[in-house]
Amino acid sequence: MARGNQRELARQKNMKKTQEISKGKRKEDSLTASQRKQSSGGQKSESKMSAGPHLPLKAPRENPCFPLPAAGGSRYYLAYGSITPISAFVFVVFFSVFFPSFYEDFCCWI
């Protein structure tokens, strides 16, 4: 029963708020609807002006083929000095083709 009363009070409050907005004035900012439209229109035009020409993106100078850095933000790239998923895959496939017992032993670890 209490929730029904709470919902009814919320409906009345929202109805009152929408009526105030439709009249053109709000209590919070005391601006009329036309003043709000003008102020928001000015902000839109400023944002359009700031979205003007941008500088083109430049490719990284060192190691342009591997632009993804390793975890932790270091400057080391994935292809240099670390095991990548591709290299691990190649390692497992190579040894499983030429040494079948390696694959059976490796599957136990996974």
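Note that Cβ sites are derived from N, Cα and C of the backbone, with glycine treated the same way.
Don't look for the substitutions in this one, it keeps the originals.
For the mutagenesis of ARG11 to Ala, Swiss-Prot gives this note: No effect on SNCA binding. The structure shown keeps the original residue. Summarising the environment of ARG11 (mutagenesis position), the number of other Cβ atoms within 10 Å of its Cβ, over all protein chains shown, is 10.
In sequence order, no residues are near GLN12 (mutagenesis position), counting only same-chain partners six or more apart with C-beta under 8 A. For the mutagenesis of GLN12 to Ala, Swiss-Prot gives this note: Slightly decreases SNCA binding. The structure shown keeps the original residue.
Of all Cβ atoms in the shown protein chains, 10 besides its own fall within 10 Å of the Cβ of LYS13 (mutagenesis position). Here the residue is the original one, but Swiss-Prot notes a mutagenesis experiment at this spot, LYS13 to Glu: Inhibits SNCA binding.
Under its mutagenesis entries, Swiss-Prot includes LYS13 to Ala with the note: Decreases SNCA binding.
Among the mutagenesis experiments that Swiss-Prot reports, LYS16 to Ala is described with the note: Drastically decreases SNCA binding. Secondary structure at LYS16 (mutagenesis position), as computed by DSSP, is helix. Note on LYS16 (mutagenesis position): other Cβ atoms within 10 Å of its Cβ, all shown chains, come to 10.
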